[in-house]
Amino acid sequence: MKVAVLGAAGGIGQALALLLKLQLPAGTDLSLYDIAPVTPGVAVDVSHIPTAVNVKGFSGEDPTPALEGADVVLISAGVARKPGMDRSDLFNINAGIVRGLIEKVAVTCPKACVGIITNPVNTTVAIAAEVLKKAGVYDKRKLFGVTTLDVLRSETFVAELKGLNVSRTSVPVIGGHSGVTILPLLSQVQYAKWNEDEIEPLTKRIQNAGTEVLNAKAGGGSATLSMAQAAARFARSLVKGLSGETVVECTYVEGDGKYARFFSQPVRLGKEGVEEILPIGPLSNFEQQALENMLPTLRADIELGEKFING
């Protein structure tokens, strides 16, 4: 099994490289790529950690050598948010970066499962889909927006608020990966009883958690470490699924289009990537209203990505 990280010299990428070296199954090949010349050095650095994961690093304009034979590709390349920016401000720079990398994926490893980390995910996943479609290699079972950080944050905040064991706390998060499109289904959390006045503030905290980190870092960075752990968890789940295990994760994929062309919800992962998109289950009145309110934003984000490729 080979996992490639594109954008491996960045704040998320370096932390992700470290976590994958520690967490991927023995015998996995880990391929690190970034345009920055430091990338082979990042690979040497993590290669000194004693685990049975083999690491190679590549830099320069062309990611092809890093992508050859990849089963899983994680894309974290691009610019990060700074204070005062929202994820859509990143669009103009990151859209072109994702397009260029996906064009290489389409040629070099068209059957790989691709996880998009680069923001704005609501839009960059649509860009990736349209590039793969133009190349004639799009398989909607193999393209994912990595929204796992919303799940991690929800699990953490719910466990803190309710005094639950965080390792046993599971919170499905549906919708998209920015602002109002992030919808944690708090009504589905086991062993948590909610007061009406808790739901809305907690939902807003989860939706704005990225900004919480931005402000706390006082202009010195965005949520890189928690994002890296979220991406590592998703990568591990993909690898398990590809190896024949049954794993369920919330992730942003193209489904039946009931809510939007791309939508994050629980997905059963398997040997072909998406094995089954699971139902979102019963919603509270608050969640139902929040879902209806987010859809115009989510659909507009997706359309922006489609138009970027198709004009």
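Glycine is no exception: its Cβ is also placed from the backbone N, Cα and C atoms.
Swiss-Prot lists H177 with the feature active site, proton acceptor. If you draw a 10 Å sphere around the CB of H177 (active site, proton acceptor), it holds 30 other CB atoms from the protein chains shown.
Under the DSSP three-state reduction, G13 (NAD(+) binding site) is assigned to helix. In the structure as shown, the Cβ atom of G13 (NAD(+) binding site) sits within 10 Å of 27 other Cβ atoms. Swiss-Prot lists G7, A8, A9, G10, G11, I12, G13, D34, N94, I117, T118, N119, M227 with the feature NAD(+) binding site.
Around N119 (substrate binding site), a 10 Å sphere centred on its CB holds 28 further CB atoms from the protein chains shown. Secondary structure from DSSP puts N119 (substrate binding site) in coil. The substrate binding site annotation in Swiss-Prot covers R81, R87, N119, R153.
When other Cβ atoms within 10 Å of the Cβ of P63 (variant position) are tallied across all protein chains shown, the result is 26. Annotation of the natural variant P63 to L in Swiss-Prot: In strain: 767 and 794; the original residue is retained in the structure shown.
Note on T64 (variant position): other Cβ atoms within 10 Å of its Cβ, all shown chains, come to 15. Quoting Swiss-Prot on the natural variant T64 to I: In strain: 432.
Listed in Swiss-Prot as a natural variant, A66 to T is described as follows: In strain: 1124. Proximity of A66 (variant position) to non-local residues of its own chain (separation of 6 or more, Cβ distance below 8 Å) is seen for A4, L6, S31, L32, Y33, K56, F58, given in sequence order.
A natural variant is reported in Swiss-Prot for this position, V107 to I, and the note states: In strain: 162, 375, 723, 788, 800, 1008, 1124, 1158, 1180, 1181, 1207, 1233, 1247, a6062, e6158, e6229, e7066, f6237 and 1209. Under the DSSP three-state reduction, V107 (variant position) is assigned to helix. Here the Cβ of V107 (variant position) has 12 other Cβ atoms within 10 Å, regardless of which shown protein chain they belong to.
The annotation that Swiss-Prot gives for the naturally occurring variant V107 to T reads: In strain: a7205, BR355 and e6181.
Recorded in Swiss-Prot as a natural variant, A128 to V carries the remark: In strain: c6132. Counting every protein chain shown, the Cβ of A128 (variant position) has 27 other Cβ atoms within 10 Å.
Here the residue is the original one, while Swiss-Prot reports the natural variant A135 to S with the comment In strain: a7205. A135 (variant position): 14 other CB atoms within 10 A of its CB, across all protein chains.
For G163 (variant position), the count of additional Cβ atoms within 10 Å of its Cβ stands at 8 [all protein chains shown]. Annotation of the natural variant G163 to D in Swiss-Prot: In strain: f6252.
DSSP gives K193 (variant position) a coil state; it is part of no helix or strand. K193 (variant position) counts 7 other C-beta atoms within 10 Å of its own C-beta, drawing on all protein chains shown. One natural variant named in Swiss-Prot is K193 to E, and its note says In strain: 176, 667, a7205, b7017, c1271, c6134, c7424 and c8032.
Following the DSSP three-state reduction, the secondary structure of R81 (substrate binding site) is coil. Cβ neighbours of A9 (NAD(+) binding site) (same chain, under 8 Å, six or more residues apart in sequence): L32, D34, I35, A36, V38, T39, V42, S59. By the criterion of other Cβ atoms within 10 Å of the residue's own Cβ, the least surrounded of the binding-site residues N94, T118 is N94. Across the residues annotated as binding NAD(+) (G7, A8, A9, G10, G11, I12, G13, D34, N94, I117, T118, N119, M227), the widest Cα-Cα separation comes to 18 Å.
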